[in-house]
Amino acid sequence: MLKQIDYQGKLEEIAEKFQGRKTEVSKEVNKTVQQIVADIQKNGDTALFNYAKKFDGYDVNTSNLLVTRMEREAGLEQIDEDYFRILRRTKSQIEEFHKHQLGNSWNIFKENGVIMGQIARPLERVALYVPGGTAAYPSTVIMNAVPALLAGVKEIIMITPVKADGKVNPNILAAAEVCGIETIYKVGGAQGVAAVAYGTESIPKVDKIVGPGNIFVATAKKICYGVVDIDMIAGPSEVLVIADKTAKPKYIAADLMAQAEHDKLASAILVTTSEKLVQQVDEELNRQVQNLERREIIESSIRNYGGAIVVKNIDDAFDVSNQLAPEHLEVLTSEPLTQLPKIKNAGSIFIGEYTPEPLGDYMSGSNHVLPTGGTAKFYSGLGVYNFIKYLTYSYYPKEVLADFKEDVETFAKSEGLTAHANSISVRFDEM
């Protein structure tokens, strides 16, 4: 199942394939989403309700758009206390990690009377998109909501599509309850994204949209970006495992498949110094996959977008990883902590054989909303800082402005901006 990749002189080619798995948006999809967004922008609730009926089969109107307290209670009754305990523990773990990301306000008081500084302010209102149906992920609710809560976002609303019965997945309701999210709208798809981006008669406009979705949701987020902020446009998931001869083959195989089961476009790559380990991992893959429900998806993704790269030494392994910039990076070597400084590009790093990537998907504390497709070279995972904006300010007394007067005027005139220069000089005309 696990093919060996010859990377000698082909690293750029490998990276291109690894990073080129993004689902291409067809002209038809893009055109359809543009029409939906324009319709919502122009016709508000009327268009929103029509699309909900057309795509989801739910006959939504102003009276049943919001999840009521009674509906929440009915859904929550289906959740046992142990699951609530797990959700609360997950939230606590995420909070403990993310509270260290809180932005700071600061100021500088100079002897000449100048005051400069930065003010950290949370976004006012954020929308969390949560996919509906059987593939609902309550962990994503917590991963997106906790950083926003810690940042101090005043209002978090949730949008999620429902089927004809109008019911929201109980696990999603439970996660929302644990996070204190009170407002849940029963709409989704591109129409839901457009509704929170532009606002309708019933749904308020937000400052930022976060959360995963299908190609229509992702395209709508991309189109609406600029009108509203978004988290990122995520592609298929990926994991890269760096391992030496001390690593356990069965652990590596299990971790590769854990990522591969997400999607047929998911990528699971092993980079190792041991050819023997590649053979052992392949044997484990073939053995373990027999008992897994998503076997077809796993085999397809590993066959088409997985593989093993054998390198001469561990430094070469990190060079490969830094070039690929994986969403998830596992380091399974004899001394993994000492090799942390070698890592330049990765969405999130999992160090040692008892820190498997799925722990990070749920309860390690780090966020699982991460850059994909090589974008970890310039993007970070979701954090508190994504829900904070920074306002800079400065105060200059007249005598200090006088000291800068000629330099600023000269600079402005060199750029042909004489009104800029005049803004400075006019303050000294009376002198």
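Just so you know, glycine gets a Cβ as well, placed from its N, Cα and C.
Just the original residues are modelled here, none of the noted substitutions.
Over in Swiss-Prot, the protein carries these features:
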type: ACT_SITE; residues: Glu327; note: active site, proton acceptor
type: BINDING; residues: Tyr129, Gln191, Asn214; note: NAD(+) binding site
type: BINDING; residues: Ser237, Gln259, His262, His328, Asp361, Glu415, His420; note: substrate binding site
type: BINDING; residues: Gln259, His262, Asp361, His420; note: Zn(2+) binding site
type: VARIANT; residues: Ala38 to Glu; note: In strain: IL1403
type: VARIANT; residues: Asn43 to Ser; note: In strain: IL1403
type: VARIANT; residues: Arg69 to Pro; note: In strain: IL1403
**OP:** Could you check which of the recorded positions (Arg69, Tyr129, Gln191) sits closest to His328 (substrate binding site), going Cα to Cα?
**Re:** Tyr129
Original post:
Which one of these recorded positions, Asn43, Gln191, Ser237, Gln259, has the sparsest Cβ neighbourhood, judged by other Cβ atoms within 10 angstroms?
Top reply: Asn43
**OP:** List, in sequence order, the residues of the same chain other than Tyr129, Gln191, Asn214 whose Cβ lies within 8 Å of the centroid of the Cβ atoms of the recorded NAD(+) site.
**Re:** Pro131, Ile159, Pro161, Gly188, Gly189, Ala190, Gly192, Val193, Gly213, Phe216, Val217, Ala220
Original post:
Relative to the Cβ position of His328 (substrate binding site), how many further Cβ atoms are located within 10 Å?
Top reply: 27
Original post:
How many Å separate the Cα atoms of Asn43 (variant position) and Gln191 (NAD(+) binding site)?
Top reply: 11
Subject >> Candidate nearest Glu327 (active site, proton acceptor) in space, where candidates are the binding-site residues Tyr129, Asn214, Gln259, His420 and distance is Cα-Cα >> reply: Gln259
Original post:
Which ones in the same chain are close to Tyr129 (NAD(+) binding site), with CB under 8 Å and 6+ residues apart in sequence?
Top reply: Met158, Ile159, Thr160, Gly188, Gly192, Val193, Ile209, Val210, Gly211, Pro212, Gly213, Val217
Original post:
Expressed to the nearest Å, what is the distance separating His420 (substrate binding site) and Ala38 (variant position) at their Cα atoms?
Top reply: 39
Original post:
Could you state the CA-to-CA distance between Ser237 (substrate binding site) and Asn214 (NAD(+) binding site) to the nearest Å?
Top reply: 13
**OP:** Would you kindly give the Cα-Cα distance separating Asn214 (NAD(+) binding site) and His262 (substrate binding site), rounded to the nearest Å?
**Re:** 13
Subject >> Residue among recorded positions Ala38, Gln191, Gln259, Asp361, Glu415 with Cα closest to the Cα of Arg69 (variant position) >> reply: Gln191
Subject >> Lowest local Cβ density among Glu327, Glu415, which the record lists as recorded positions, within 10 Å >> reply: Glu415
